[in-house]
Amino acid sequence: MGDRGSSRRRRTGSRPSSHGGGGPAAAEEEVRDAAAGPDVGAAGDAPAPAPNKDGDAGVGSGHWELRCHRLQDSLFSSDSGFSNYRGILNWCVVMLILSNARLFLENLIKYGILVDPIQVVSLFLKDPYSWPAPCLVIAANVFAVAAFQVEKRLAVGALTEQAGLLLHVANLATILCFPAAVVLLVESITPVGSLLALMAHTILFLKLFSYRDVNSWCRRARAKAASAGKKASSAAAPHTVSYPDNLTYRDLYYFLFAPTLCYELNFPRSPRIRKRFLLRRILEMLFFTQLQVGLIQQWMVPTIQNSMKPFKDMDYSRIIERLLKLAVPNHLIWLIFFYWLFHSCLNAVAELMQFGDREFYRDWWNSESVTYFWQNWNIPVHKWCIRHFYKPMLRRGSSKWMARTGVFLASAFFHEYLVSVPLRMFRLWAFTGMMAQIPLAWFVGRFFQGNYGNAAVWLSLIIGQPIAVLMYVHDYYVLNYEAPAAEA
């Protein structure tokens, strides 16, 4: 606050009358004085005493505080310009911790300790002498070698572009069909093991698709340069690789293990491996893996089991209650999974391989539209879709709406592929959920903006996923437990 008497030039004598020659300047001076605080006396009295170190004027020091009000808005009013709500945010965090602590204690009292790390092994192996899922992952190398051999022959002209395209299409189709057939036919493979094997083959499919596209672009550029009578610049930069020198097993397998789906001849590389950074990421991976397993066994499984009877009885009020009860642990586990995969795991792999591009996610939590969320929460997949699906469709004359719909259609197919095949049942809930993102994106973009749009995105994430989980669990329970019991 300070001493107002020393900060303003002291006025002596009386003020000019409003009927005198003061005019607008005098009026402006009165407004400034009123906003500044207490006024001096009409006859040039001394200003009010300076406040003490606590910001209050001395008690009993006089009666100079003739005015204590000024024109101002309440802090919660939008016109106040106040934006520091850190204390309220801390209060929300405290309330969230307390409410979830109560739920955790209630769960322990009701069910006891259900966490069993040994039980997790049975999710991956049904028969200790039969390991079909790891064998499927190892067999994926055959498809990688096949794609490499096709590219080697295309580079030297031993195959025509049409023959190479046909071989690549057959190889890519087999990558998706072969593991699905094994999962559906081999009884000893578990749903979790099937999911991991199919995810490995799906990632390989996307990587080899990109590998084929980029090498094809390089051949076109080389042919175009040759037809124009130009020589390819091989000395553009030191330590860079040009086509076809990139066609080596070392280059291929670096790409297959790198945390990206888009192939390049020269990836950005970090100068060294940071051991402390790598150790932190590995510890995070171990900790969050155990945390996710514990939350699923202790919190989600009992909730899902208790949701079967309301579904069977079609008790809609109880179904909604179970859905909301499942939404909290499901969303918490999904957030932990996001951090575990996109920050801990991918950064650990990138650090080991000195892979320089670490943009695996953007600020999707600030999404004010559904479209922004899908563009920023999974950057490796988003880059692949834009580079190898969206832009090629635009170049072939498709509209932006058609290209965007095509991207969601492909995403819906892979979501259904990764859920229905391991569960050995086809209900299209995942496919429908992904395709529903198109009208949802339009609805949120049309009727919600700013914070309301962000709240709508969060609501769709919190409620949408548990609906799909309950649908699949209910159908799986009916198919594998109720139907055999009824037949018996």
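Every residue gets a Cβ built from N, Cα and C, even glycine.
This is the original sequence, none of the listed changes applied.
Among the mutagenesis experiments that Swiss-Prot reports, LEU346 to Trp is described with the note: Strongly reduced diacylglycerol O-acyltransferase activity. In the three-state DSSP scheme, LEU346 (mutagenesis position) falls into the helix class. A 10 Å cutoff on Cβ-Cβ distances gives LEU346 (mutagenesis position) a total of 21 other Cβ atoms nearby, all chains included.
Quoted from Swiss-Prot, the note on the mutagenesis of THR371 to Ala is: Decreased diacylglycerol O-acyltransferase activity. Cβ neighbours of THR371 (mutagenesis position) (same chain, under 8 Å, six or more residues apart in sequence): ALA441, GLY445. A helical conformation is recorded for THR371 (mutagenesis position) in the three-state DSSP classification.
Annotation source Swiss-Prot lists acyl-CoA binding site at TRP374, GLN375, ASN376, TRP377, ASN378, ILE379, PRO380, VAL381, HIS382, TYR390, ARG404, TYR477, citing experimental evidence. A C-beta separation below 8 Å, combined with a sequence spacing of at least six in one chain, links ARG404 (acyl-CoA binding site) to TYR390, ILE438.
For the mutagenesis result LYS391 to Ala, the note given in Swiss-Prot is Slightly decreased diacylglycerol O-acyltransferase activity. For LYS391 (mutagenesis position), applying a Cβ distance below 8 Å and a minimum sequence separation of six or more within one chain yields no residues.
Long-range Cβ contacts of SER411 (mutagenesis position) within its own chain (separation 6+, distance under 8 Å): VAL381, CYS385, MET434. Among the sequence features in Swiss-Prot, the mutagenesis site SER411 to Ala or Trp is noted as follows: Abolished diacylglycerol O-acyltransferase activity.
What Swiss-Prot records for HIS415 is active site. According to DSSP, HIS415 (active site) sits within a helical segment. For HIS415 (active site), applying a Cβ distance below 8 Å and a minimum sequence separation of six or more within one chain yields ALA430, PHE431, GLY433, MET434.
Recorded in Swiss-Prot as a mutagenesis result, MET434 to Ala or Ile carries the remark: Reduced diacylglycerol O-acyltransferase activity. Counting every protein chain shown, the number of other Cβ atoms lying within 10 Å of the Cβ of MET434 (mutagenesis position) is 20. In the three-state DSSP scheme, MET434 (mutagenesis position) is classed as helix.
Nearest to LEU346 (mutagenesis position) in space, judged by Cα atoms and limited to the binding-site residues TRP374, ASN376, PRO380, HIS382, is PRO380. Residues TRP374, GLN375, ASN376, TRP377, ASN378, ILE379, PRO380, VAL381, HIS382, TYR390, ARG404, TYR477, recorded as contacting acyl-CoA, have a largest CA-CA distance of 38 Å.
Within 10 Å of the C-beta atom of TRP374 (acyl-CoA binding site) sit 22 other C-beta atoms, taking all shown protein chains into account. Long-range Cβ neighbours of PRO380 (acyl-CoA binding site) (same chain, at least 6 residues apart, Cβ-Cβ under 8 Å): PRO259, THR260, LEU261, CYS262, LEU346, PHE360. Cβ crowding, taken as the number of other Cβ atoms within 10 Å, peaks at ASN378 among the binding-site residues ASN376, ASN378. In sequence order, TRP374, GLN375, ASN376 are the residues near HIS382 (acyl-CoA binding site), counting only same-chain partners six or more apart with C-beta under 8 A.
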